[in-house]
Amino acid sequence: MYVKKRDGRQERVQFDKITARVSRLCYGLDMNHVDPVAITQKVISGVYGGVTTAQLDDLAAETAAYMTVTHPDYAILAARIAVSNLHKQTKKQWSLVISELYNYVNPRTGKHSPMIAKDVYECVMRHKDEFDSAIVYDRDFNYQYFGFKTLERSYLLKLDGQIAERPQHMIMRVAVGIWGDDVERVIETYNLMSLKTFTHASPTLFNAGTPQPQLSSCFLVDMKEDSIEGIYDTLKTCAMISKMAGGIGLNIHRIRATGSYIAGTNGTSNGIVPMLRVFNNTARYVDQGGNKRPGAFAIYLEPWHADVFEFLDLRKNHGKEEVRARDLFLALWIPDLFMKRVEQNGQWTLMCPHECPGLADVYGDEFEALYEKYEKEGKGRKTVKAQKLWYAILEAQTETGNPFMLYKDACNRKSNQKNLGTIRSSNLCTEIIEYSAPDEVAVCNLASLALSAFIDYENASYDFKKLHEVTQVVVRNLNKIIDINHYPVKEAHNSNMRHRPIGVGVQGLADAFLALRMPFDSDAASKLNIQIFETIYHAALTASCQLAKEQGPYATYEGSPVSQGILQYDMWNVTPTNLWDWTALKADIKKYGVRNSLLLAPMPTASTSQILGNNECFEPYTSNIYQRRVLAGEFQVVNPWLLRDLVEMGLWSDAMKNRIIAEGGSIQNIQSIPNDIKALYKTVWEISQRTIVKMAADRGAFIDQSQSLNIHMREPTMGKITSMHFAGWKMGLKTGMYYLRTQAAAQPIQFTVDQEALRATDDRVAPAHSGLKKRSPPAGTYTSIVLRENTSGPRPYAQTGVSGTSTPIGTRDVPTPASTPPPTEVPETLVQSDNRPRPLVSPAKSAGFKADLPEPESPKALATDPIVKTEDIGSPLLERKEGQNEDVDEDSQERDENIYSNAPLSEQQVAACAWNPGADPSSCEMCSG
């Protein structure tokens, strides 16, 4: 049997040659568990006459990827085979690739169609020797397979459908696209990105260096006017933004409600639903940058709007199609007054913004005074029980995961842009809180820090110094993007130049905890969570202050809280730790100002975290075993940290894999796994949601925008969701909830799981082991990042006289802080029955949180509601095909009763909980369950 080589020659298939090729790519991997011969055997079984060497490489990579469930190093080996294959099909010299991309001629039109901007091409030609020599192609071999396939699918530039770039080419294109002729900055950015310490957001990776470099991720749009002209002008704005790969947050608070008078035509309004269906179709039609991602609009509405009930039904799977808009994402912009009325079981008046103007333009006490004035004047459309509307919100969230929940007053009170006016919405992913207006489209450029890259494995500590320095580089990059960005609409350009907000996020917080052997819900993790975000906020302000010293503060700086010496943690009434010298930083800000109005905005990082091989943003792992889908098929992936631990303890086998699958990705009920390992690998479904919300509030004091906080509930009920929302609101969160994530009520039958093997794993007992060991760095991890030494810059801000951590990074013009101590002391030990010391892996469990406790009722039934017995529909009714009337008769289910009135006294406390961190949660039904 023959194989066809890339030059067209044919050669007999040789088993040893394939094995040798795979073996050459196994450097640095654990050869006790990685078997090149096993891969070759499976590849040979799939060989056919005339197969090409490229196809053999694809088959070998897919084979290694399928073996990832055996050991995580197979994911790196699979990527190396795929990368090696790509390297054979692409040019090595980056300047030649750029020349080819710039000189591209469209074969259909015969016209010059450059894929690289002229100024970028000319810059590369001027500095090609420096840029070409700076690229380290070996770094391509440290991606995991699924991260590399993500790059292949959407990020690497293609010529006539064939990939022309390598991953290192893309990173250098991004660096040059941002910094141009500043060679030192280019190489600094290239090195930090290629070493996987941070990544820019997807639009930046897509478009940097191209003829239309639209590098921004988020756009916040305000309706231009409540008129046909205003609505369709806004629609065009949304289409232009979506065309350029931007996600959109649109507020419609000021669009008149159904039945409102229209003076121009002497008619009445159809309300917001028909209008939103037009926006829905635009989102479907105008995708983000040539099918890279679908168009995405989030629609924000305040809950006093008279069409709010119809709004909540837009994404439901049942009901009339003409009143549905399932491609839009829904969000509520909730004033505190509404939460108070729900808590008190009070009345809530629905109003039309045309008849009760100004409500969207004020917040806090001013909003409450105006709203109550309209109530007293009888201008409302309809008065309902606040809990009736609350029930409708929870019902929609249970069915669809929407609407998102953001608290208007917290967003405005704790914003550094409060001097600009009332903020009316967030963005698509609920982490951007910026001022928008009819003549201003708010914009945000994003990047995320890979928190797992700053682990000092040698000392089992966290390297805050390195994190501080890299954060400053990220801030400078994002600030530069504001100036070189191609804006889809002039309103976005005007806004970004005036206020200069940026969004620094994170990914891999869960990986950082696992690398340091900290359970997600431990005291040590809670402390590290605060210190990480305190470090990022301090570093971001440091860099922005230095930029202001060089270039001046942003145009609307005067009158902002920061200009008055008020930082984000001051607005939360929080005192920072002694990790950094905030007094000196405030003194410098008072002297020079800051260049950017907003700095931190932890975003979801869905795609970029997959590229870098991290868990998403600040979330726990959702499962310890899951599916990854690529064009080649579906692959099972096991949490790589868990897999290494189980392999080292001799517990990993097919039977163990099947047991974890049978447990839905959990290891908590597997007797053979030690308890400290179980504590380390709790999934998000097994961690108290109170812990998740509390950690969000802890880091919130150092996040001047907001955060994309998902809520996970295994079996959601109205009582649980109510508990969660009120806890977040009381703790001062800006984003109370991004998505509500739930699990299916029933698991599918697992035909592929061997039940006999499961019983075998049940019979095994946990092996004796001496507690959690210090984790060594995984394959493909860069443990030492050394750039040029810092030669200039302002004095360090960190407190001096403390012990150091790991290898420093010297970066140009970045203030290098003094070394900082590790985040936590060595854990206290407990003595087990056999006198062996064992680390304390989690604190004592506090009183249960209602949202974490199982409840037997239907997800649509409140915890205090009686369970209603339902009857089967008789066959005559089915034969007559009678439809439901729920969309015709608005009053078919009034739900006007007090949803807690018939409950025992303890259960009536659910909606009236005054939960706060100092209170005893066990005294409250909402918190204790």
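Yeah, the Cβs are placed from backbone N, Cα and C, and that goes for glycine too.
Taken verbatim from Swiss-Prot:
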DOMAIN    1-92  domain 'ATP-cone'
BINDING   LYS5, ARG6, GLU11, ARG12, VAL13, GLN14, PHE15, ASP16, LYS17, THR53, ASP57  ATP binding site
MUTAGEN   CYS26 to Tyr  In un-24; temperature-sensitive mutant
MUTAGEN   VAL124 to Ile  In un-24; temperature-sensitive mutant
MUTAGEN   MET125 to Ile  In un-24; temperature-sensitive mutant
BINDING   SER202, SER217, ASN427, GLU431, THR605, ALA606, SER607, THR608  GDP binding site
ACT_SITE  GLU431  active site, proton acceptor
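A separation of roughly 41 Å, to the nearest angstrom, links the Cα atoms of GLU431 (GDP binding site) and ASP57 (ATP binding site). In terms of DSSP helix, strand and coil, the domain 'ATP-cone' (1-92) has 54 helix, 8 strand, 30 coil. Model confidence over the domain 'ATP-cone' (1-92) is summarised by a mean pLDDT of 85. Cα to Cα, PHE15 (ATP binding site) and ASN427 (GDP binding site) are separated by 55 Å. Among the residues the record lists as binding GDP, namely SER202, SER217, ASN427, GLU431, THR605, ALA606, SER607, THR608, the two farthest apart have Cα atoms separated by 19 Å. Burial estimate for the binding-site residues (SER202, THR605, SER607): highest at THR605, by number of other CB atoms within 10 Å.
SER607 (GDP binding site) carries a helical DSSP state (H, G or I).
Candidate recorded positions: LYS5, ASP57, MET125. Nearest to SER217 (GDP binding site) by Cα distance: MET125. Comparing Cα positions, VAL13 (ATP binding site) lies closest to CYS26 out of the recorded positions CYS26, VAL124, MET125, THR605, THR608. Within the same chain, residues at least 6 positions away in sequence whose Cβ sits under 8 Å from that of GLU11 (ATP binding site) are TYR2, VAL3, LYS5. Cα of ASP57 (ATP binding site) to Cα of MET125 (mutagenesis position): a distance of 34 Å. Looking only at other Cβ atoms within 10 Å, the busiest spot among the recorded positions VAL13, CYS26, VAL124, MET125, ALA606 turns out to be VAL124.
Checked against ASN427 (GDP binding site), the recorded positions LYS17, CYS26, VAL124, MET125 differ in C-alpha distance, with VAL124 being the nearest.
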